[in-house]
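Novice: Features from Swiss-Prot:
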- HIS1, HIS49, ASP133, HIS137: Mn(2+) binding site (BINDING)
- VAL32 to Ile: In strain: NCTC 12882 (VARIANT)
- SER120 to Thr: In strain: NCTC 12882 (VARIANT)
Amino acid sequence: HHSKHHATYVKGANDALEKLEEARAKDDQSTVLLNEKNLAFNLAGHVNHTIWWKNLSPNGGDKPTGELAAAIDDAFGSFDKFRAQFHAAATTVQGSGWAALGWDNLGEKLLIFQVYDHQSNFPLGVVPLLLLDMWEHA
């Protein structure tokens, strides 16, 4: 997964940056827009996978403690309710995407949401903490 899918997003982002520079030099606005879209997709794929790798642990799977446990209880009522909502978000992604847990800096609480494909449709002000890859290859 790391050497195939993740590496493809890194290469795609680098390629899009090169093509974007060329298109800007030629003042080719339609190609600029196309490559900005390609850059956003591939860069988001890279960032999402980078967070996902950090979430994986050979000894993981236990309930959180401390501030995270308190924030989960505050936002969802209990760890079991959090897990049920996160599971629902993950298993109902239409097509390809991600389930996400993020910290809302404005509301100062945890939120669960879906990310479609790799498009970083995180709500503004939300920092992703936990991502679960729900693409068919995952």
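Using N, Cα and C of the backbone, Cβ positions are placed for all residues, glycine too.
Unsubstituted: the structure retains its original residues.
Fair warning: this is a prediction, and the values are worked out from it, not measured in the lab.
In the displayed structure, how are the listed features positioned relative to their neighbours?
Specialist: Under 8 Å, Cβ to Cβ, and six or more positions away along its own chain, VAL32 (variant position) finds LEU20, ALA23, ARG24. For the recorded site, VAL32 (variant position), the DSSP three-state label reads helix.
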Novice: Counting every protein chain present, what is the number of Cβ atoms, excluding its own, within 10 Å of the Cβ of HIS49 (Mn(2+) binding site)?
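Specialist: Summing over all protein chains shown, HIS49 (Mn(2+) binding site) has 22 other Cβ atoms within 10 Å.
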